[in-house]
Every structure is written in C-alpha cells, then in structure tokens.
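The structure appears below as structure tokens.
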Amino acid sequence: MNGPIIMTREERMKIVHEIKERILDKYGDDVKAIGVYGSLGRQTDGPYSDIEMMCVMSTEEAEFSHEWTTGEWKVEVNFDSEEILLDYASQVESDWPLTHGQFFSILPIYDSGGYLEKVYQTAKSVEAQTFHDAICALIVEELFEYAGKWRNIRVQGPTTFLPSLTVQVAMAGAMLIGLHHRICYTTSASVLTEAVKQSDLPSGYDHLCQFVMSGQLSDSEKLLESLENFWNGIQEWTERHGYIVDVSKRIPF
C-alpha cells in the first residue's frame, strides 16, 4: 500500500461514475440520488484528495456506509434514507461548521427527483435558536471544561499537555465563531485561517490562533496567558450577543 498517489480530477470523477453505476446496478429503484461532497464536490480537490459520496435511499431506516482503499486511493460512500439524511442535515452540534459543509456543496451525479436540493434547503433553513442553543452548549461542555484543564496545568502540570490543549481550544473557538456566523469551513486544514478572518471575534482569539498556526507552542506561560485572555474575551462576547448560559446552584434533576 503506497498511497495515496497523485491523481487528476478527471481520474477521480471516472471512479465516481464507476461507483455510481455499481450502486444503481446493486440497489436499482431503491436509489433516489447520488452526490459527491467534500473537496471533489467543491471542485477544489488536490492531487492527493480522497473521494466522498452520499447516496439517498428510499428504504426506511437505511443507514450504512462503505469505506475502502485500493492502496492508491480512498473512497467513502454513505447510504442513508431520505428521512435520516434530512434529520441529520437539520441538526446543529458543536462541530456543525465542520460536519455540515457537505450539504452546501453537493455535486449531483444522479438525482431522479431533486432530493439533493431538498437536503441543501433543509440544512440552509435551520432556525436561529438552534444555533443559539448549540453555542451555549459548546461554551459549557467544551470551553468551560478546557478552562479547568489549563488552570489545573498552571497549578500542578503537566505542561507537556498544554500545546495540544491549546490547539483544542483554538479549534473549539473556531466552532464557536462558525456557529455564530452560521458558516461552514472549507476543510479541516483551513479552519483556523478562515475563522480569524471573520468579523466580531471574541477578544484574544486571534492572538491565541497565532500561536497555534505558527507552531509556537513551547512557552507555557505565554500559552496560559493567551488562553486566559481568550476565556475572558468569551465572557464579554457572549454577554454582548445574548448567549446566556444557564447556571444552576442546585442539582438540576
């Protein structure tokens, strides 16, 4: 296995159409639509990019996938019923800016009834309150927890974990910003560079990202100071935008 190897877009698309024909031969009328997503769907694939496809099925509760490599290239094909796919497209979790970009750049390969457009419209039409709730949950479930971790490191170590924790905090901050602006990042590799270009960032976020993007993660004191500044910036930013985190003085159940 010596891959992935360099391939052209034309070579990838030839494979896509071979897979499409195999899907139609195997599942026949059960197939409603087939599309390509990811960099290939956006037409921004690089020489080593993989192939990602989605298949909308008429079978209720269909939900399975195939992922394989030939040793030279890799493919993932997800099979979902229309109901399951639409439900997932309407969900907003903390990683929505990374997971749901697929629904905004689907390249249709086979679509007998406009199903992929329906998926796109569903993802596009999520209510503002859903994003609001996801932001509040991210602050509590991820960022608040990370703050406890870096404060523990300041008190008792180990500082060896601080560089990777700083990367995690920067990524969580990017998810916060993506949810606020309701944008999906192009790729996981471009998350931070795209996040810092957005308007209305929490104070301290850009400075924190500079450490991560430059790889300057060896000075523990500077990292801890930057993390605290970002956390303070989040407090002011959330209050300004009305993201009220529920605080319970008692056990809530």
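Glycine too: its Cβ is placed from the backbone N, Cα and C atoms.
Original residues only.
The feature active site, proton acceptor is assigned by Swiss-Prot to Glu145, with a curator's inference given as support. Around Glu145 (active site, proton acceptor), a 10 Å sphere centred on its CB holds 11 further CB atoms from the protein chains shown.
As annotated by Swiss-Prot, Mg(2+) A binding site applies to Asp50, Glu52, Glu145, with the evidence given as experimental evidence. Look at Glu52 (mutagenesis position): DSSP puts it in a strand. In this view, Glu52 (mutagenesis position) is surrounded by 21 other Cβ atoms within 10 Å of its Cβ, with every protein chain counted.
According to Swiss-Prot, the feature neomycin B binding site maps to Glu52, Glu67. When Cβ atoms from all protein chains are considered, those within 10 Å of Glu67 (neomycin B binding site) total 11, not counting its own.
In the three-state DSSP scheme, Glu67 (neomycin B binding site) is classed as strand. Feature annotation from Swiss-Prot assigns kanamycin A binding site to Glu67, Lys74, Glu76, Glu141, Glu145; the stated evidence is experimental evidence.
Here Swiss-Prot describes Glu52 to Asp as a published mutagenesis experiment; the accompanying note says: Weaker binding to neomycin, active in crystals; in association with K-130.
Mutagenesis annotation in Swiss-Prot: Asp80 to Tyr, described as Increased thermostability, catalytic activity at 70 degrees Celsius; in association with K-130; the structure shown retains the original residue. Other Cβ atoms within 10 Å of the Cβ of Asp80 (mutagenesis position), summed over all protein chains shown, number 22.
Taking a C-beta cut-off of under 8 angstroms and a sequence separation of 6 or more, Thr130 (mutagenesis position) has the following same-chain neighbours: Val92. Here the residue is the original one, but Swiss-Prot notes a mutagenesis experiment at this spot, Thr130 to Lys: Increased thermostability, catalytic activity at 70 degrees Celsius; in association with Y-80. Increased thermostability. Weaker binding to neomycin, active in crystals; in association with D-52.
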Asp50, Glu52, Asp80, Glu141, Glu145 screened against Glu67 (neomycin B binding site), Cα within 10 Å - retained recorded positions: Glu52
Candidate with sparsest Cβ neighbourhood (10 Å radius) among Asp50, Glu76, Glu141, the listed binding-site residues: Glu141
Packing count at Lys74 (kanamycin A binding site) (other Cβ atoms within 10 Å of its Cβ): 16
Pairwise C-alpha maximum, in angstrom, for the residues (Glu67, Lys74, Glu76, Glu141, Glu145) that bind kanamycin A according to the record: 36
Between Glu76 (kanamycin A binding site) and Glu145 (active site, proton acceptor), the C-alpha gap once rounded to whole angstrom: 33
